[in-house]
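Chemist: Features from Swiss-Prot:
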- THR44 to Ile: In strain: BALB/c, C3H/He, CBA/Ca and DBA/2J (VARIANT)
- GLY155 to Asp: In strain: BALB/c, C3H/He, CBA/Ca and DBA/2J (VARIANT)
- LEU294 to Arg: In strain: BALB/c, C3H/He, CBA/Ca and DBA/2J (VARIANT)
Amino acid sequence: MLSAAEGILLSIATVEAGLGVLGNTFIALVNCMDWAKNNKLSMTGFLLIGLATSRIFIVWLLTLDAYAKLFYPSKYFSSSLIEIISYIWMTVNHLTVWFATSLSIFYFLKIANFSDCVFLWLKRRTDKAFVFLLGCLLTSWVISFSFVVKVMKDGKVNHRNRTSEMYWEKRQFTINYVFLNIGVISLFMMTLTACFLLIMSLWRHSRQMQSGVSGFRDLNTEAHVKAIKFLISFIILFVLYFIGVSIEIICIFIPENKLLFIFGFTTASIYPCCHSFILILSNSQLKQAFVKVLQGLKFF
């Protein structure tokens, strides 16, 4: 049985997960409908569909993992469920970060202004940048997958008092965890770099605008600010997600602390929930469709 605090926190996390599924499903449906209508899929549409779909899987995996650990711990650790979830989660997690990073790079190349020859070459050949990112994804996935296999083989299952708990030597587990996420961290660092360069581009553009009309904000400035807000929100929410997942994994060593585990689940669920609605509000097409849905609901 859960305590009152644990029950309340789990309810909050479940609501976050539900909103995350609804928000990301909406994003995927709107872009798929636009694809079917125009018989053409833009790069932004492709990235949004991929990001939304992968996040739906992430939410379901987080929820399934949390409920299985809380209510069926013996079956969870004694069966192959933990291995299945680990392999699927590792793959989907890489895809989610890759789509988010690719979207960040796309906004950066589209909006930023630099005279550097490498930047200008990438700006004209965006597809080359995505081929490079795809290579990074495949490389990091192969490395991470091999470490997941290693961790699962090294895991020792101990049956005591009808409870199955997986024990790993903590130092080795920490090393494995770092290597498991090295690809994700590398992609995340690309987003940080894109955000920093966008801020630099905005600063340079603002200095150039100082010679113009005072207080005038042109469309380029607005685009910079909008993209920077999007990137910063992703960075903050992804850090929360990473912290939440780390807390959940650490709780393997302290399975009796259910409150801490549920807190990790709640923290991790903030990212797919909140960022989906940030995407909806920051994208004009998604925002218009969302307003139409809200207006339609008023008639019921």
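Backbone N, Cα and C atoms are what each Cβ position is placed from, and that goes for glycine too.
Looking at the shown structure, can you explain where the listed features end up?
Modeler: Remark: THR44 (variant position) has LEU103, PHE106 as non-local neighbours, by Cβ distance under 8 Å and separation of at least 6 in sequence.
In the three-state DSSP scheme, LEU294 (variant position) is classed as helix.
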